[in-house]
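Asks: One structure is given below, represented as structure tokens, and several questions about it will come after.
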Amino acid sequence: MHRLRAAEHPRPDYVLLHISDTHLIGGDRRLYGAVDADDRLGELLEQLNQSGLRPDAIVFTGDLADKGEPAAYRKLRGLVEPFAAQLGAELVWVMGNHDDRAELRKFLLDEAPSMAPLDRVCMIDGLRIIVLDTSVPGHHHGEIRASQLGWLAEELATPAPDGTILALHHPPIPSVLDMAVTVELRDQAALGRVLRGTDVRAILAGHLHYSTNATFVGIPVSVASATCYTQDLTVAAGGTRGRDGAQGCNLVHVYPDTVVHSVIPLGGGETVGTFVSPGQARRKIAESGIFIEPSRRDSLFKHPPMVLTSSAPRSPVD
């Protein structure tokens, strides 16, 4: 008989799906004549649906539509909203450099078209997700205006009960591909001065089209791979090559004292070893005398809807 002991960590308080760079286009065209971006996203959503995962929120970190077309946003909404509703998950949309602020607002958010930065606060119980728009209309690099940084500092002045996740498109980290410097987030130090010493526990980003991790002013940064196509990191040094492979998304588990980011690759694979069902796993854990403590948010509790707060309206030239 084993002595009963608690696992080293309880169940997570929050579970998020982090999806990025869907790059949908209007009609039935292939992205850059090569990739069926709709199909890749559909495959991933079906894979996630079959998994039994039940996230609290799904965070899309930008480049939702390749050309900012209304038809692309309508298509994305048609694919994602039923999926999120079935999972009982809230949707969090982030602007990317390929997106159009006015069209995204109109066709994804049912808001009046506006070219002001799309910054907002999303509260899921005690977890705060801050969406920060790093896009520059007409360009592909990233910038954050002084007015945006002021708004961000004001929001972060009051800590959230369970901390803050910052979601943006351009990651404030180096890229291992030289060409990325032409489209990187500029003046990252200014953002760092605002974030340092706050309750931001993790930064979620996209843009790079490959999965990577780093830290920024001591805060973990997780970049999700794209769902449409990815960058080949084995390309000759200094070069760049997009490829139809290695797509995926990230799973984010938020615990009281840590945030865990895990890559979910698109597609399955042959089973290796013996498949263990959830029921079998529970029995084996119990037989080992181990129990996993529940999270502070009971999984059966019906959580209140996510509360959205937009930043104050600003002039497009602010």
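Note that Cβ sites are derived from N, Cα and C of the backbone, with glycine treated the same way.
Although substitutions are noted, the structure shown does not include any of them.
Residues or ranges marked as Fe cation binding site by Swiss-Prot: Asp21, His23, Asp63, His209. Under the heading AMP binding site, Swiss-Prot lists His23, Asp63, Asn97, His98, His209. According to Swiss-Prot, the feature Mn(2+) binding site maps to Asp63, Asn97, His169, His207. For the mutagenesis result His23 to Ala, the note given in Swiss-Prot is 50% decrease in bis(pNPP) hydrolysis. Does not affect cAMP hydrolysis. Strong decrease in interaction with the cell wall. In Swiss-Prot, a published mutagenesis experiment is listed as Asp66 to Ala, annotated 25% decrease in bis(pNPP) hydrolysis. 70% decrease in cAMP hydrolysis. Decreases interaction with the cell wall. As a published mutagenesis entry, Asn97 to Ala appears in Swiss-Prot alongside the note: Loss of bis(pNPP) and 3',5'-cAMP hydrolysis. Strong decrease in 2',3'-cAMP hydrolysis. Slight decrease in interaction with the cell wall. Quoting Swiss-Prot on the mutagenesis of His98 to Asn: 2-fold increase in bis(pNPP) hydrolysis. 4-fold decrease in pNPP hydrolysis. 5-fold decrease in 2',3'-cAMP hydrolysis. For the published mutagenesis His98 to Ala, Swiss-Prot gives the following note: 40% decrease in bis(pNPP) hydrolysis. Strong decrease in 3',5'-cAMP and 2',3'-cAMP hydrolysis. Abolishes pNPP hydrolysis. Decreases interaction with the cell wall. Per Swiss-Prot, mutagenesis His140 to Ala is noted as: No change in activity. As a published mutagenesis entry, Thr309 to Asp or Glu appears in Swiss-Prot alongside the note: Does not affect localization to the cell wall.
I would like each feature placed in context: is it buried or exposed, what are its neighbours, and how far apart are things?
Replies: Look at His23 (mutagenesis position): DSSP puts it in coil.
Same-chain residues at least 6 positions away in sequence with a Cβ under 8 Å from that of His209 (Fe cation binding site) are, in sequence order, Asp21, Ser225, Ala226, Tyr229, Thr230, Gln231, Gly242.
Taking the Cβ of His169 (Mn(2+) binding site) as reference, residues of its chain lying under 8 Å away and at least six apart in sequence are, in sequence order, Ser20, Thr61, Gly62, Asp63, Val94, Met95, Gly96, Asn97, Asp133, Thr134, Ser135, Gly142, Ala205, Gly206, His207.
Just so you know, the Cβ of His23 (mutagenesis position) picks up 25 other Cβ atoms within 10 Å once every protein chain is counted.
Using a 10 Å radius centred on the Cβ of Asp66 (mutagenesis position) and all shown protein chains, the other Cβ atoms total 21.
In the shown protein chains, 20 other C-beta atoms lie within 10 A of the C-beta of Asn97 (mutagenesis position).
Within 10 Å of the C-beta of His98 (mutagenesis position) we count 22 further C-beta atoms, all protein chains included.
His98 (mutagenesis position) falls outside any helix or strand according to DSSP and counts as coil.
DSSP gives His140 (mutagenesis position) a coil state; it is part of no helix or strand. Cβ environment of His140 (mutagenesis position): Asn97, His98, Thr182, Val183 lie under 8 Å away, each six or more residues apart in the same chain.
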Asks: What is the set of residues, excluding His23, Asp63, Asn97, His98, His209, whose C-beta falls within 8 angstroms of the centroid of the C-beta atoms at the AMP site?
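Replies: Same chain, not in His23, Asp63, Asn97, His98, His209, Cβ within 8 Å: Asp21, Gly62, Asp66, Gly96, Asp99, His169, Gly206, His207, Ala226.
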Asks: Taking the mean position of the Cβ atoms of Asp21, His23, Asp63, His209 as the Fe cation site, which residues outside that list, in the same chain, have a Cβ no more than 8 Å away, listed in sequence order?
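Replies: Filtered neighbour residues, in order: Ser20, Thr22, Gly62, Asp66, Gly96, His98, Gly206, His207, Ala226, Thr227, Cys228, Tyr229.
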Asks: What does the structure give for the C-alpha distance between His23 (mutagenesis position) and Asp66 (mutagenesis position)? Integer Å is fine.
Replies: 4
Asks: If the Mn(2+) site is taken as the center of the Cβ atoms of Asp63, Asn97, His169, His207, which further residues of that chain fall within 8 Å of it by their Cβ?
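Replies: Sorted by sequence, the hits are Ser20, Asp21, Thr61, Gly62, Met95, Gly96, His98, Asp99, Thr134, Ser135, His140, Gly142, His170, Gly206.
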Asks: Please find which two of His23, Asp63, Asn97, His98, His209 have the most distant C-alpha atoms, given that the record lists them as binding AMP, and give only that distance in angstrom, rounded to a whole number.
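Replies: Answer in Å: the longest Cα-Cα distance is 13.
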